[in-house]
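Visitor: Below is the structure I would like to discuss, written out as C-alpha cells.
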Amino acid sequence: MPEQHPPITETTTGAASNGCPVVGHMKYPVEGGGNQDWWPNRLNLKVLHQNPAVADPMGAAFDYAAEVATIDVDALTRDIEEVMTTSQPWWPADYGHYGPLFIRMAWHAAGTYRIHDGRGGAGGGMQRFAPLNSWPDNASLDKARRLLWPVKKKYGKKLSWADLIVFAGNCALESMGFKTFGFGFGRVDQWEPDEVYWGKEATWLGDERYSGKRDLENPLAAVQMGLIYVNPEGPNGNPDPMAAAVDIRETFRRMAMNDVETAALIVGGHTFGKTHGAGPADLVGPEPEAAPLEQMGLGWKSSYGTGTGKDAITSGIEVVWTNTPTKWDNSFLEILYGYEWELTKSPAGAWQYTAKDGAGAGTIPDPFGGPGRSPTMLATDLSLRVDPIYERITRRWLEHPEELADEFAKAWYKLIHRDMGPVARYLGPLVPKQTLLWQDPVPAVSHDLVGEAEIASLKSQIRASGLTVSQLVSTAWAAASSFRGSDKRGGANGGRIRLQPQVGWEVNDPDGDLRKVIRTLEEIQESFNSAAPGNIKVSFADLVVLGGCAAIEKAAKAAGHNITVPFTPGRTDASQEQTDVESFAVLEPKADGFRNYLGKGNPLPAEYMLLDKANLLTLSAPEMTVLVGGLRVLGANYKRLPLGVFTEASESLTNDFFVNLLDMGITWEPSPADDGTYQGKDGSGKVKWTGSRVDLVFGSNSELRALVEVYGADDAQPKFVQDFVAAWDKVMNLDRFDVR
C-alpha cells in the first residue's frame with residue numbers, strides 16, 4: 001500500500017452542500033493545511049522528497065559510520081548499565097531496573113517492520129516522531145527515551161538515537177543475564193517522520209483493516225491502529241487465547257517470523273518486567289503529540305495517585321509474568337504450565353488471567369516492595385499453551401531451556417536487524433561472523449574485477465549477441481528495481497533475477513524474453529571467464545547491469561549522443577541455496593509503472609502505485625519522471641506493450657515521450673475497450689498513441705507536467721540523456737553498500 005495517499009473517493013468534492021471539499025475552515029500551512037484539503041485525491045509527490053538534506057542538522061559531509069566507529073562499545077555498555085540500574089524519582093524503575101522497559105522500547109521500535117513493503121523497523125529512530133511516539137501501544141516509552149538522554153548527550157553525533165534505542169534493549173538483556181547473538185550499529189537518524197500507511201482507521205484501536213473472516217489488509221501487520229502487533233487482551237479485547245493465536249501467527253508472519261521465532265520472542269520478552277494497569281484508564285492524559293506544551297513532549301500524564309511507580313498506568317493490564325522479573329531463566333514457561341488459569345480483570349478494567357483458585361498467591365514480587373502477588377498472564381501468553389503448534393514448541397523448551405535461549409537469541413537478533421538489509425551495513429565489534437539466510441547473503445568477491453579494457457570487450461560481445469536494447473534494458477531494470485529502500489532488500493547484486501522466485505515473477509514476463517537474455521548472458525560469462533587472463537572474472541550479476549548500460553549507450557548513439565554509462569563492477573552471484581524463496585516472494589512487484597505493469601488486486605490506481613514504487617526506489621520526482629520517459633522510448637514495457645511508447649523511433653534515447661505527451665494536437669479519451677487505457681487521437685480522429693493512467697498523469701498532474709515541460713523543450717535532449725543516465729546509474733547501484 002502506498003504511503004500517505006488518502007482514500008480514493010468517487011468524486012473530488014466533499015460533503016459540503018456547495019460542492020466545496022473543505023468542511024469547516026482552511027488551516028494555515030504551518031498547521032498542516034494545504035492543497036490536499038481542497039483536492040484530497042491529488043498525487044502527494046511529497047512522499048518522494050522525505051527527509052531532505054536541508055532538514056538534516058548534521059550536514060551533507062557528516063559520516064555516521066566513521067563517527068560510530070570511534071565509540072568504545074564497552075564504555076557505552078557501562079554507561080547504559082548505569083542508567084538502567086539508577087532509578088529516577090520522576091519515573092521510578094520497577095524492581096530497581098529499567099531493563100524491561102528498554103527491551104520493550106527496542107522491541108516496539110523494531111517491531112513496526114512488515115514484510116510486504118519493508119516499511120517500519122528501528123532504522124531512522126522513527127519512534128521519536130508522530131505517529132509512533134503517540135501510539136497507544138507505545139505508552140510510557142517517551143519516558144524510556146528521556147531516561148537515555150544522558151547517554152545520548154554524552155556521545156552526541158557519535159551515536160544515533162536509532163542505534164541507541166535498539167542497543168539499549170540489547171544491553172538490557174545482557175544486564176539481566178541473557179547472552180545475545182550480537183549487534184550491528186549503523187542506523188542513521190532521520191529528522192522527520194516517514195509518511196507510512198499504517199491503516200485506514202481514523203481512531204485508535206480501530207480495526208477496519210480486516211475483511212472476510214479475518215483477512216488482514218496488505219501490507220499491514222498489526223491487528224489494530226496504534227498497536228505494534230496483537231491486542232494483549234485478545235482480538236478486539238476478546239480474551240480468547242485460541243483466537244488470539246490466530247492473530248499472533250499472522251501478525252508475526254508479516255513481521256518475518258516463523259512459529260519458533262514467534263514463540264521465542266514472546267517467551268523471551270515476557271521473561272522480564274511487568275505491564276502497568278494500577279488504576280482507571282480514564283485518569284491518563286493525552287499522548288505526547290496532543291499533550292500540553294508545558295509537558296515538554298511527554299504524554300500519558302496520569303492523575304491516579306502519584307501517576308508513577310506503583311500507580312503507573314500504561315496498557316491498563318497489571319501483569320507480572322515471573323518471580324524473577326529482572327533475571328533470565330525459564331520461569332515464564334514454568335509458571336505458564338505450572339498453573340491453571342482463570343479470567344480476571346486488572347484494576348484498570350482490562351482482561352487478564354490469574355492463577356486459578358488462589359494458587360501461587362504471594363509468590364510474585366511487588367515491584368516496589370509491597371505484598372507479594374498472584375501469578376498473572378496475558379490472554380496472548382496463554383495462546384502459547386492452547387495453540388497446538390505453539391504448545392509443542394514451548395513444552396519442549398520447558399524441558400530444554402538451552403534451546404529456548406538459543407532460539408530467542410537468534411530471533412531477537414533478527415527482530416532488531418530485519419530492516420537493515422545486508423550484513424555489509426552492520427557496523428561495530430559486536431557483529432557476528434555468521435551470516436544468516438534471512439540476511440539475503442551474497443558471496444564475497446573472490447576474483448579480480450574487470451577493468452576498462454575488459455568492460456569494453458564485454459560490451460562489444462553483448463551488442464553482437466543479438467539481444468535488443470529493449471531486452472537488455474528490461475532485464476537490467478527487472479533485476480535492479482527489485483530493491484526496496486525501506487528494508488534495503490533486493491537489487492541486482494546476487495544475480496537473483498535468474499533464480500526462483502524472481503525468474504518466475506509475472507512482472508518479469510518469464511515466458512517472454514527473460515530466459516533468452518539469461519541464457520545469452522550466461523554464455524558470454526562462461527566464454528569470457530574461461531579465456532580471461534589471470535584471475536579476472538565477471539559475475540552474471542555484473543553482466544546483467546552491464547548489458548543495460550551497453551544498450552543505453554547504443555540507444556543514445558542512435559539519438560546522436562556518444563556517451564559512456566557509468567558501470568561499477570563487483571557484484572557477485574548468489575546460489576539458489578542462499579535464496580529463501582518464501583522470503584523473497586514478498587518483493588514481487590504488484591505494480592511497476594516504470595514498465596507500465598499493473599497486476600491484479602492493487603488498492604489504488606496505477607499512478608499512485610507508481611509513486612509508491614518510486615518511493616521504495618528512493619527516487620525524487622524528477623528522477624521518476626526522466627526514468628519513465630526514457631524507459632518508454634527504450635521499449636522496456638511489460639511484454640513490450642505499446643502503452644506510452646510515444647515515439648516513432650523506439651530503442652532510441654530521445655525525449656519523444658515528453659514532446660508527444662505535450663502535443664496539443666492530440667486529444668485523449670478512454671479506450672472503448674474499457675480496460676483502463678487511453679487513446680490519443682490526432683486531428684483526423686486517427687488513434688496515434690495509446691497510454692496508461694501512469695503515462696497520462698505526467699500531463700494531467702500540474703507538478704509532474706512542470707517536470708515534463710523541462711524535458712519536452714526544444715533544447716532539452718542533452719539534459720534528458722544526462723539526467724536519465726544519472727537516474728539509471730542510481731537505480732543500478734542502490735544495493736551496492738560495498739561501494740557507498
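Every residue gets a Cβ built from N, Cα and C, even glycine.
Don't expect the noted substitutions in this model, because it carries the original residues.
From Swiss-Prot, for reference:
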type	residues	note
ACT_SITE	His108	active site, proton acceptor
ACT_SITE	Trp321	active site, tryptophan radical intermediate
BINDING	His270	heme b binding site
MUTAGEN	Asp137 to Ser	Exhibits 8-fold increased catalytic efficiency for the activation of INH (INH-NAD formation). Possesses an enlarged substrate access channel
MUTAGEN	Ser315 to Thr	20-fold decrease in the rate of INH-NAD adduct formation. Exhibits significantly reduced affinity for INH (KM is increased by 43-fold)
MUTAGEN	Arg418 to Leu	Exhibits 1.7-fold decreased catalytic efficiency for the activation of INH
MUTAGEN	Arg463 to Leu	Nearly no effect on the kinetic parameters for the catalase and peroxidase activity. Activates INH and mediates InhA inactivation as efficiently as wild-type
VARIANT	Ser315 to Thr	In strain: H0181/94, H0452/92, H0948/92 and H0169/93; INH-resistant
VARIANT	Arg463 to Leu	In strain: H0169/93; INH-resistant
Visitor: Ranking the recorded positions His108, His270, Arg463 by other Cβ atoms within 10 Å, which is at the bottom?
Guide: Arg463
Visitor: Among the recorded positions His108, Asp137, His270, Ser315, Arg418, Arg463, which ones place their C-alpha within 10 angstroms of the C-alpha of the residue listed as 'active site, tryptophan radical intermediate'?
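Guide: Candidates kept after distance check: His270.
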Visitor: By CA-CA distance, flag whichever of His108, Asp137, His270, Arg418, Arg463 among the recorded positions is nearest to Ser315 (mutagenesis position).
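Guide: Result: the closest of the recorded positions to Ser315 (mutagenesis position) is Asp137.
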Visitor: Could you check which of the recorded positions His108, Asp137, His270, Arg463 is the closest Cα neighbour of Arg418 (mutagenesis position)?
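Guide: So, of the listed recorded positions, the one sitting closest to Arg418 (mutagenesis position) is His108.
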Visitor: Using the alpha carbons only, what distance in Å do you get between Arg463 (mutagenesis position) and Asp137 (mutagenesis position) once rounded?
Guide: 57
Visitor: For Asp137 (mutagenesis position), what is the secondary structure by DSSP, using just helix, strand and coil?
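Guide: DSSP assigns Asp137 (mutagenesis position) to helix.
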Visitor: Whole-number answer please: how many Å between the C-alpha atoms of Asp137 (mutagenesis position) and His270 (heme b binding site)?
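Guide: If we compare the Cα positions of Asp137 (mutagenesis position) and His270 (heme b binding site), the gap is 16 Å.
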Visitor: Around Arg418 (mutagenesis position), how many other CB atoms lie within 10 A of its CB?
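Guide: A count of 25.
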Visitor: Check the DSSP secondary structure of His108 (active site, proton acceptor), expressed as helix, strand or coil.
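Guide: Going by the DSSP assignment, His108 (active site, proton acceptor) falls within a helical segment, counted as helix.
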Visitor: Helix, strand or coil for Arg463 (mutagenesis position)? Use DSSP.
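Guide: It is helical.
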Visitor: Report, in whole Å, the straight Cα-to-Cα distance of the residue listed as 'active site, proton acceptor' from His270 (heme b binding site).
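Guide: His270 (heme b binding site) and the residue listed as 'active site, proton acceptor' have their Cα atoms 14 Å apart.
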Visitor: Given the recorded positions Ser315, Trp321, which one is most crowded in terms of C-beta atoms within 10 angstroms?
Guide: Trp321
